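Enquirer: Here's the feature list from Swiss-Prot:
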type	residues	note
ACT_SITE	Cys185	active site, nucleophile
BINDING	His86, Glu91, His123	Zn(2+) binding site
MUTAGEN	Glu77 to Ala	Loss of glyoxalase activity
MUTAGEN	Cys185 to Ala	Loss of glyoxalase and aminopeptidase activities
MUTAGEN	His186 to Ala	Shows approximately 17% remaining glyoxalase activity compared with that of the wild-type
Amino acid sequence: MTVQTSKNPQVDIAEDNAFFPSEYSLSQYTSPVSDLDGVDYPKPYRGKHKILVIAADERYLPTDNGKLFSTGNHPIETLLPLYHLHAAGFEFEVATISGLMTKFEYWAMPHKDEKVMPFFEQHKSLFRNPKKLADVVASLNADSEYAAIFVPGGHGALIGLPESQDVAAALQWAIKNDRFVISLCHGPAAFLALRHGDNPLNGYSICAFPDAADKQTPEIGYMPGHLTWYFGEELKKMGMNIINDDITGRVHKDRKLLTGDSPFAANALGKLAAQEMLAAYAG
């Protein structure tokens, strides 16, 4: 007998009119074990350079009908790339716009994964006690030890990051100082912070979560309503080229901008980022 799971968004009782994804959508798009593999870096980096993670600090995303989507950073999209980078020898720091704790879509956590969960527990304090991004930006110069900026996905990246001057300043610093920028899924929404000023990403190509897919998610109860705007449309307006229109786990490299299309790309993006950064810093 087949058990039918509900496509109705699940109530988040921590906030008025807020919702988690439906049981059905979680059954289709989350797993208790990740697809982490290929973590093989026999000559890891041993230097001082590290990763700056710009994480989400807000949980609730308004939709077109007034309902709130309970979101944050997607755990797979955050932890798998970092797992690879850490195994390759690169430590990381976490910053949020406010300096308040990172918000995760904990309903997508691979809670039975025997590699990812210990890694998360080992680094949980970094996410619970992040730096304030403005303080990091104020300290940036040509000799700063950050080798890359990583913006994880999850719909939480749509909240605050696209309007942040601190995000813009961090990205401008990274591109102008020949550092890597790594992102996937909804994370590239952070690039919109560059649209009202100096935009060094003009003309770059990326993979990202397609707007067309976002428009379909309410049908299965992943979100409780439609988005009020679509980040892909806005990225194209600022001169960026999104090369995918579907979700296949694709990754892409354009100079030192490394991107992936969805959580299905998280492992491949981690491998790509680790390989590229090892070639640049440990070659």
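Yeah, the Cβs are placed from backbone N, Cα and C, and that goes for glycine too.
Relative to the rest of the structure, where do these features sit?
Expert: Cys185 (mutagenesis position) has a Cβ environment of 29 other Cβ atoms inside 10 Å.
Cβ neighbour count for His123 (Zn(2+) binding site) (all protein chains, 10 Å cutoff from its Cβ): 18.
Its own atom aside, the Cβ of Glu77 (mutagenesis position) has 30 Cβ atoms within 10 angstroms in the protein chains shown. DSSP assigns Glu77 (mutagenesis position) to a helix in the three-state reduction.
DSSP gives Cys185 (mutagenesis position) a coil state; it is part of no helix or strand.
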Enquirer: At a 10 A cut-off on CB-CB distances, which of the recorded positions His86, His186 has the highest count?
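Expert: Ranked by Cβ atoms within 10 Å, first place goes to His186.
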Enquirer: Compute the centroid of the Cβ atoms of His86, Glu91, His123, then list the same-chain residues not in that set whose Cβ lies within 8 Å of it, in sequence order, for the Zn(2+) site.
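Expert: So the extra residues in range turn out to be Ile51, Leu82, Leu85, Phe90, Phe92, Phe119, Gln122, Leu126.
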